[in-house]
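These notes are about the structure you will find just below.
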Amino acid sequence: MGYDVTRFQGDVDEDLICPICSGVLEEPVQAPHCEHAFCNACITQWFSQQQTCPVDRSVVTVAHLRPVPRIMRNMLSKLQIACDNAVFGCSAVVRLDNLMSHLSDCEHNPKRPVTCEQGCGLEMPKDELPNHNCIKHLRSVVQQQQTRIAELEKTSAEHKHQLAEQKRDIQLLKAYMRAIRSVNPNLQNLEETIEYNEILEWVNSLQPARVTRWGGMISTPDAVLQAVIKRSLVESGCPASIVNELIENAHERSWPQGLATLETRQMNRRYYENYVAKRIPGKQAVVVMACENQHMGDDMVQEPGLVMIFAHGVEEI
C-alpha cells in the first residue's frame, strides 16, 4: 500500500500516485507496454483477482512487471514526508529515501528497543516499557534457569552413573585377570601394560603446569587437604590403582631423598624447573609423574609420581 498523500509537504505529482490505493507509490513497479506505475503490494494483490492493467485493462501478469524509470525513482526520493511516528510526537520531516534510516533511530518510535533501567536490564519495545514488571521478568528468568539446571543435573547424574558402571566393569576385569594370572603368568605383563596405558592416558589429559612460587609448597598437608586433593584426582579420571599411592606421596615423609627435608629441598631448588608437571584440575597442586620425569635423578622422583600442593603460584601453560 502507498504512503498517505497528506503526509507530504506540498503537492505531489499525479504520476507518483498509485491508481489502485491512491497513495504515493511505495516500492513502485511498472507495466512495460502501457507504462502505468503501481505500488508493488497493490498490483500483486490485484493480480490475485485478474491479470489486467487496472487503468486500461490491457493484459499484464506479474512476470511482465518492471522497475519504474530512474527519473521517477529520483522524483519519489526527493519528496518530503512526515515521520510515521508523528502521532507519538515526532515532528521530523525527511526525504522519502531517508525515511527508513530515520525510523530506526526515531526516539518517538514505539517499537524502538529500550533497556529497562529499574534493575533487570531487559531490552524491549518502548511501548511495552510502561507495563513492564521487573519482578515478573526476573521470576521468568529464574524459572528458566532452574529448569536448565535441573536438566543439567539429570544429565550429570546419568553420566556419573555411566562412569560408575564403566569403572565397575574395569575393576571386575582387573579382578578377573588377577584370578586367572596364576593359571597363566604371562597375563602379569598384559595387566601391567594395560595399567600403564591407562595411567598415560590420564596424564595426557591433564593440563601442563608451571609453578611460579616454589616457596609456597605445602610439604605436610593435613588429612582434610589430602582428602580434597584425592577427590580432585578421582574426578579427573586418575586410575584407581594409583590414587592412594599418589596421595601418600603428597607428604614429605614419602618423598625421595632429594625432597625429604627442607634443607635438601633448598639445595635442590635449582632443579625444580626441570620437572614436567601437570595441574590437578581446579587446585593449586600438580602431579609430577615418574613416567614423564625419567630425566630427573632417582632422588627427585618417586613411583608412580609425586603430588605437590601449593598455597599459590600454580599456572596452566
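Using N, Cα and C of the backbone, Cβ positions are placed for all residues, glycine too.
Here C34 (mutagenesis position) comes close to C53, V55, D56, S58, V60: these same-chain residues lie at least six apart in sequence, with C-beta atoms under 8 angstroms from its C-beta. Quoted from Swiss-Prot, the note attached to the mutagenesis of C34 to S states: Loss of activity; when associated with Q-36.
In the three-state DSSP classification, H36 (mutagenesis position) falls within coil. Among the sequence features in Swiss-Prot, the mutagenesis site H36 to Q is noted as follows: Loss of activity; when associated with S-34.
Around D56 (mutagenesis position), taking its Cβ as the centre, 11 other Cβ atoms fall within 10 Å, counting all chains. Quoted from Swiss-Prot, the note on mutagenesis experiment D56 to V is: Loss of activity.
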Neighbourhood of H36 (mutagenesis position), C-beta criterion under 8 angstroms, separation at least six: P19, Q30, C53, P54, V55, D56
